[in-house]
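*Asks:* Annotations for this protein, taken from Swiss-Prot, read as follows:
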type: BINDING; residues: Arg10, Lys18, Lys19, Arg20, Ser39, Ser40, Arg41, Arg89, Lys90, His91, Arg115, Lys133; note: substrate binding site
type: DOMAIN; residues: 17-142; note: domain 'Nudix hydrolase'
type: MUTAGEN; residues: Gly50 to Ala or Val; note: Loss of diphosphoinositol polyphosphate phosphohydrolase activity
type: BINDING; residues: Gly50, Glu70; note: Mg(2+) 1 binding site
type: MUTAGEN; residues: Gly51 to Ala; note: Loss of diphosphoinositol polyphosphate phosphohydrolase activity
type: MUTAGEN; residues: Gly52 to Ala or Val; note: Loss of diphosphoinositol polyphosphate phosphohydrolase activity
type: BINDING; residues: Glu66; note: Mg(2+) 3 binding site
type: MUTAGEN; residues: Glu70 to Ala; note: Loss of endopolyphosphatase activity
type: MUTAGEN; residues: Gly78 to Ala; note: No effect on diphosphoinositol polyphosphate phosphohydrolase activity
type: MUTAGEN; residues: Phe84 to Tyr; note: Induces a strong decrease in Ap6A and [PP]-InsP4 hydrolysis, while it only weakly affects PP-InsP5 hydrolysis
type: MUTAGEN; residues: His91 to Leu; note: Induces a strong decrease in Ap6A and [PP]-InsP4 hydrolysis, while it only weakly affects PP-InsP5 hydrolysis
Amino acid sequence: MMKLKSNQTRTYDGDGYKKRAACLCFRSESEEEVLLVSSSRHPDRWIVPGGGMEPEEEPSVAAVREVCEEAGVKGTLGRLVGIFENQERKHRTYVYVLIVTEVLEDWEDSVNIGRKREWFKIEDAIKVLQYHKPVQASYFETLRQGYSANNGTPVVATTYSVSAQSSMSGIR
């Protein structure tokens, strides 16, 4: 199923969820700093770069394309962290790790909509995401659990469902 957006065709899975892809863009393989971008809707808020998949596009290809458009970075695509479901917004997002190897001075969203980017330590990224993007904050928790659950070998997560109400209850 597809729906036309101003600049792209949206694709949906069999359950009617929008198919999305995103990357946790790390400065190095140590995965200590991650790149976030300003939201197009709320420029004072930070988000994980990602977006809708195009028809017939593989999730990994969409993830790399989206981070180049939104964050102006290229790199080495790594493991799939998981497939995250946002029940409130009806999205399913494939989230990958990307180790940044090239940072573009000017990129599509910086030129077109003035999007900004900034490096964050993981704990700080979680803090800035947890209130307005709890599903995105959960990407980092899953990343951590993947390492600890298998002695440093990442465990590929299946679908995670986070509703705004359940995720906010754990925040103090």
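Heads up, residue numbers simply count up from 1 along the chain you see.
Cβ atoms are placed via backbone N, Cα and C, with glycine included.
None of the listed substitutions appears in this model.
Since the structure is predicted, the reported quantities are computational estimates derived from the model, not experimental observations.
Situate these features within the shown structure.
*Replies:* Neighbour density for Lys90 (substrate binding site): within 10 A of its CB lie 12 other CB atoms from the protein chains shown.
DSSP assigns Gly50 (mutagenesis position) to a strand. Of all the Cβ atoms in the protein chains shown, 26 others lie within 10 Å of the Cβ of Gly50 (mutagenesis position).
Listed in sequence order, Val37, Pro49, Gly50, Gly51, Trp107, Glu108, Asp109, Arg115 are the same-chain residues six or more apart from Glu70 (mutagenesis position) with CB atoms under 8 A from its CB.
Counting every protein chain shown, the Cβ of Gly51 (mutagenesis position) has 22 other Cβ atoms within 10 Å.
Cβ-based neighbour count (10 Å, all protein chains) for Gly52 (mutagenesis position) stands at 21.
The Cβ of Glu66 (Mg(2+) 3 binding site) has Ala21, Ala22, Cys23, Pro49, Gly50, Gly51 as same-chain neighbours under 8 Å, each 6 or more residues away in sequence.
When secondary structure is read from DSSP and collapsed to three states, Glu70 (mutagenesis position) falls in the helix class.
Taking a C-beta cut-off of under 8 angstroms and a sequence separation of 6 or more, Gly78 (mutagenesis position) has the following same-chain neighbours: Tyr96, Val97, Leu98, Ile99.
In the structure as shown, the Cβ atom of Phe84 (mutagenesis position) sits within 10 Å of 22 other Cβ atoms. In the three-state DSSP reading, Phe84 (mutagenesis position) counts as strand.
Mapped onto three states, the DSSP output places His91 (mutagenesis position) in strand.
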*Asks:* On the 0 to 100 pLDDT scale, where does the domain 'Nudix hydrolase' (17-142) sit on average?
*Replies:* 95
*Asks:* A 10 Å Cβ contact count, applied to the recorded positions His91, Arg115: which residue has the minimum?
*Replies:* His91
*Asks:* Where's the emptiest Cβ shell within 10 Å among the binding-site residues Arg10, Lys19, Arg41?
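*Replies:* Fewest other Cβ atoms within 10 Å, among the binding-site residues Arg10, Lys19, Arg41, is found for Arg41.
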*Asks:* Could you give the Cα-Cα distance between Lys90 (substrate binding site) and Gly52 (mutagenesis position), in whole Å?
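*Replies:* So the Cα of Gly52 (mutagenesis position) lies 12 Å away from that of Lys90 (substrate binding site).
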*Asks:* Give the maximum pairwise CA distance in Å, whole number, for the residues Arg10, Lys18, Lys19, Arg20, Ser39, Ser40, Arg41, Arg89, Lys90, His91, Arg115, Lys133 listed as binding substrate.
*Replies:* 25
*Asks:* Enumerate same-chain residues with a sequence separation of six or more from Ser39 (substrate binding site) and a Cβ-Cβ distance below 8 A; give 'none' if the list is empty.
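*Replies:* Within the chain, Ser39 (substrate binding site) has Cβ neighbours under 8 Å at Arg45, Trp46, Ile47.
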